[in-house]
Each structure stands twice: as structure tokens, then as C-alpha cells.
Amino acid sequence: MTEYKLVVVGAGGVGKSALTIQLIQNHFVDEYDPTIEDSYRKQVVIDGETCLLDILDTAGQEEYSAMRDQYMRTGEGFLCVFAINNTKSFEDIHHYREQIKRVKDSEDVPMVLVGNKCDLPSRTVDTKQAQDLARSYGIPFIETSAKTRQGGDDAFYTLVREIRKHKEKMSKDGKKKKKKSKTKCIIM
């Protein structure tokens, strides 16, 4: 069974834990209890493949930012979460993405942009803004509501699909490099 290491990142209070707990335990947590770091595991079937999701729910608070490099190193894919009623959390996505790319030493890291709390009427981040940002990053965008379950499972499953695509691409690139190296070998 394939295991996928997913990391949920974003500013404090955007609903990272609520989304994760909704996926794992099928219930909505409405009280805010800042996370330091929680780990969850769940076996699911995605596109006919049984897999194990190893989900790291991270701290959004700035005082825990020193821990970020460590969990970014181990993650295979990242849900970058902002709240649709919090413009600052949307602006912070850029910093999380840059840090992930720096730590992974790669421009190509599986990510999904997630606009959470779409059940709330007090939207300050327009859907089009988020779609444009995701398009500029070359990643999918999904609006979610941990409260109503809208899009939550889809966000995690889409991230797994992004990781699969990334692994496929990397293995194809690896095979191309191996083939190329065979043709360049000259013995004198």
C-alpha cells in the first residue's frame, strides 16, 4: 500500500485542523484551539488505489515558524490553506510556497491551493483572485468548507493525484537520463 506524506500549511485560524479532522473523523470542530503539530493517518481508496494518508497538521502561528523547515523536508505534498474571509492569510500563501520550494530545493513541488470557509458570507478573497494565483503557480485550486464538508475530501485527494503525477514525471525523467547516459559512453 502506498503511503503519502501530506502537510497542511497556512496562517493561524484558517481551518487547517478543522479540514483535517473532518476528513479523518467526519465531524466539524468549531472551537479554535491553536495547533502546535498534530499527525493523522487514514486509509482511503483514491482512483481505485488503496493508500495510506499520513497527514501533518501544522502550526499557523508565527511563534512556531522555526519548526516549518523540518516538516517541509519530510512532506511529499502540501495543502496551502487560506480563509476566504481573511485577505492576509491569502497573501501569506506566497511566503509558505517560497519556503516550501527553498526547503525542498525544487521549483516543482506538489501543492494544492485551498480557499477554506466558503460557507461564510463575509468573503474578502475573490474566487477569481485565488484561481489566478493557482494558475500562476501551476497548481489546482479548491474551495472548501470544513463545516459543510464541501470540497474537503477533494482537496486531499487532489493533492494525492498531484503527488502521483509528480512521481510519474520524476521516474520518466530518470529513465530519460539513464538512456542518455548509455548513449554517451565511449570506451577508448
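Keep in mind that glycine also has a Cβ here, set from the backbone N, Cα and C atoms.
Record features (Swiss-Prot):
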- 10-18, 29-35, 59-60, 116-119: GTP binding site (BINDING)
- GLN61 to Leu: In UVR-induced corneal tumor (VARIANT)
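Sorting the binding-site residues GLY10, GLY13 by the number of other Cβ atoms within 10 Å puts GLY10 first. Around the Cβ of ASP119 (GTP binding site), 14 further Cβ atoms fall within 10 Å across all displayed protein chains. In sequence order, VAL14, GLY15, LYS16, ALA18, LEU19, VAL81, PHE82, ALA83, ILE84, GLU143, THR144, SER145, ALA146 make up the list of same-chain residues 6 or more apart from ASN116 (GTP binding site) whose Cβ falls under 8 Å from its Cβ. Every protein chain considered, the tally of other Cβ atoms within 10 Å of the Cβ of LYS16 (GTP binding site) stands at 27. Cβ-based neighbour count (10 Å, all protein chains) for VAL29 (GTP binding site) stands at 16.
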